[in-house]
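Annotated in Swiss-Prot:
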- 9-265: domain 'Protein kinase' (DOMAIN)
- Leu15, Gly16, Glu17, Gly18, Ala19, Tyr20, Gly21, Glu22, Val23, Lys38: ATP binding site (BINDING)
- Asp130: active site, proton acceptor (ACT_SITE)
- Ser280 to Glu: Promotes mono and/or diubiquitination and nuclear exclusion. Reduces phosphorylation at S-345 (MUTAGEN)
- Ser280 to Ala: Enhances cell cycle arrest (MUTAGEN)
Amino acid sequence: MAVPFVEDWDLVQTLGEGAYGEVQLAVNRITEEAVAVKIVDMKRAIDCPENIKKEICINKMLSHENVVKFYGHRREGHIQYLFLEYCSGGELFDRIEPDIGMPEQDAQRFFHQLMAGVVYLHGIGITHRDIKPENLLLDERDNLKISDFGLATVFRHNNRERLLNKMCGTLPYVAPELLKRKEFHAEPVDVWSCGIVLTAMLAGELPWDQPSDSCQEYSDWKEKKTYLNPWKKIDSAPLALLHKILVETPSARITIPDIKKDRWYNKPLNRGAKRPRATSGGMSESSSGFSKHIHSNLDFSPVNNGSSEETVKFSSSQPEPRTGLSLWDTGPSNVDKLVQGISFSQPTCPEHMLVNSQLLGTPGSSQNPWQRLVKRMTRFFTKLDADKSYQCLKETFEKLGYQWKKSCMNQVTVSTTDRRNNKLIFKINLVEMDEKILVDFRLSKGDGLEFKRHFLKIKGKLSDVVSSQKVWFPVT
């Protein structure tokens, strides 16, 4: 069942987990507005409380159509809540077919939107420092949104730019200068990461484990061995652009203004029917008004613009996926109650509400948590009941050598390692829908493409029991 959170708001499902907490989907039971709520346990984040304050402060600065909106924050005891846009289109990695990629026209469109978001961030002096498909979300109109500013920092203030020295990010996406333990400029680092994202979109795989001479794939790239994977799968025009982006020397790396002049970047590609677009401004009228209201009532700490950055922080995981929905159909007062609500109640195991068949009623029911289900391809119906489906999953996990445990209700947590020997954790929910069992996979920690590879492997092993019925989500 849905868990009451603030007046008229319920927590209906977990969107993701991180080192210090999780992200929950909150839905207004009257208006059906949806907001992502990042819940941080400050007791678990005791070693880096300033990082949380910094993340809040940076989020407050942001307002762009290709950046996840921030509605406000609230502290209750040792729990910090951040209220963010809910993106029902899911993560970009879900649109990338392992070892194949996506249609070139889709990759170009997403890359355009990624560039627009990064140009905006750099324009206000912010560098993201962890650009990767797991941190790029899609709204209900398939517009790309940059999310997760936990590693972001200010590199320019009052027209004065500072060099950075903190090594952070996700190794396959970081620029080579980060690994040299010297100071570096911020903007070329984000540009490099965007090039790796473009490679993943076009080829369905990452080019290397890390950009260092100890990595054979990276050495091959520097020696221009483009007859190897992933480069041989990429057409000559986008490959020419990647040759200009993935340049080891930062000063020789192409800048975003020059990327926008590139032949492939400006090449008209057949996109078919044009998708409807969100409003061209950064914030919708109602959410902008809401934003002004909460900003005048909430206390934000200033950004620390000091030049020293002492920690080494690399991520092989998927941080909390922030997701978003626009609130222009209703006034700000409903979300205002969510941000400034007095009574918060925390579920001990929030995902139990996903497996209660009584909630899965008629379409349009505000009590149906699947009304706001994130769109993703990693789910299927089975021909069996819940018990038999669970038994088949168990047998498959044992054959594949996975570690697994049953957690909340009909949920299983699976742990394994990917091809790079990094930890990969995903959760599987068995949900009764229309007298059928939906098996829903969600990445909890690790690389998105590797997660999809394992999903396809499991689905292949279960081919005899997988139903041919399509899963159409999200329901709107």
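A Cβ is built for glycine as well, from the same backbone N, Cα and C atoms used for every other residue.
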If you count other Cβ atoms within 10 Å of each one's Cβ, which of the recorded positions Glu17, Asp130 has the most? Asp130
Among the binding-site residues listed here (Leu15, Ala19, Val23), identify the one with the smallest other-Cβ count within 10 Å. Ala19
C-alpha spacing of Gly21 (ATP binding site) relative to Asp130 (active site, proton acceptor), in angstrom: 19
Secondary structure at Val23 (ATP binding site) (DSSP, helix/strand/coil)? strand
Let's check the environment of Gly21 (ATP binding site): how many other CB atoms sit within 10 Å of its CB? 22
